[in-house]
Amino acid sequence: MELSSVSSFSLGTNPFISIPHNNNNNLKVSSYCCKSKSRVINSTNSKHCSPNNNNNNNTSNKTTHLLGLYGQSRCLLKPLSIFSCKDQRGNSIRASAQIEDRPPESGNLSALTNVKDFVSVCWEYVRPYTAKGVIICSSCLFGRELLENPNLFSWPLIFRALLGMLAILGSCFYTAGINQIFDMDIDRINKPDLPLVSGRISVESAWLLTLSPAIIGFILILKLNSGPLLTSLYCLAILSGTIYSVPPFRWKKNPITAFLCILMIHAGLNFSVYYASRAALGLAFVWSPSFSFITAFITFMTLTLASSKDLSDINGDRKFGVETFATKLGAKNITLLGTGLLLLNYVAAISTAIIWPKAFKSNIMLLSHAILAFSLFFQARELDRTNYTPEACKSFYEFIWILFSAEYVVYLFI
């Protein structure tokens, strides 16, 4: 018998398939391809099948049957289900073994994980790069006074210094938090991954994380008997952070007033830590050459920080009418301007070491500022290669903060 059939069917339709009417004939089907329900399966088989004792050219009658879903399941799904069930059974056994081998998670471990996640989100909320800069700044200013007066060291003094640094961090956390609360619409465009706009913390939690550090810092200032000057400087830092972000002031909307706010915050931080350090050691306030240098350097460096902070925020600032140096001049021009100002600052530091070799340790001044200047140059060139993408601009601004911290480390040894 000669059987020639062309079958086209899928698991999602009712196919026509040609089969012989005589069930006594031995049929050999060459191949068929069974894939997913969304694909049409075509199989073309052409074979010559003859009985052993019959060599005539007569062919059997061919009957076309309509096979429905039940017929399909018998023809196609049953062979597949054998292998599928076998695989599923093997997978189930392996999965069960893995579950049995896995140690049960204790309640203490789960609670510890939740606490770690919460602390991580809070740390991200307060802008880690600014917090690190404040910690290094405070530590180095106080450490320099201890290096010059090692005989005045005492552990109670270190404890008071740590409490004072916590108070300063309170104002820092407030400034970072209040800015995020009132910039939510802008940050949805500029920084959608921030904890507040991404929904990882609620607005209520954000207010708690913003106001609590400011209040705790103020209480610490009072408990340390810091005096009216340091208390006023702390309040000035809180006021500067408020008028920078909160309507109707929003000094951040103007590049000049924004720079003034940032200058007040950094100058106040620099002066207050130095003044408090000498007062705690029982020393009178003096404008030493090293402190005069770091004050002048950080003041000019604030220009670079103020101009570079909005490089990654151009799109959102333009949409909401916030005028910055970056929106006015563009990311490339601001980068060139800020880099140029900071490079001039480094040149001035090197020149200072050459002109007044007795007032400073010239070798350290020359080498350290040369290294920092070259690192700034290469970082600016790398930013230019990326065509000033928001991510690259953000990294560049954070690198400026690294240079900010590095300058205080240099201050320890000059």
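In case you wondered, yes, glycine gets a Cβ from its N, Cα and C as well.
Original residues only.
Quoted from Swiss-Prot, the note on mutagenesis experiment ASP183 to Ala is: Loss of catalytic activity; when associated with A-187. Annotation of the published mutagenesis ASP187 to Ala in Swiss-Prot: Loss of catalytic activity; when associated with A-183; the original residue is retained in the structure shown. Quoted from Swiss-Prot, the note attached to the mutagenesis of ASP310 to Ala states: Loss of catalytic activity; when associated with A-313. Here Swiss-Prot notes a mutagenesis experiment, ASP313 to Ala, with the remark: Loss of catalytic activity; when associated with A-310.
Known features from Swiss-Prot, placed on the structure.
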residue: ASP183; record: mutagenesis position; Cβ neighbours (10 Å): 23
residue: ASP187; record: mutagenesis position; Cβ neighbours (10 Å): 20
residue: ASP310; record: mutagenesis position; Cβ neighbours (10 Å): 24
residue: ASP313; record: mutagenesis position; Cβ neighbours (10 Å): 24
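A separation of roughly 8 Å, to the nearest angstrom, links the Cα atoms of ASP313 (mutagenesis position) and ASP187 (mutagenesis position). The separation of ASP183 (mutagenesis position) from ASP310 (mutagenesis position), Cα to Cα, is 13 Å.
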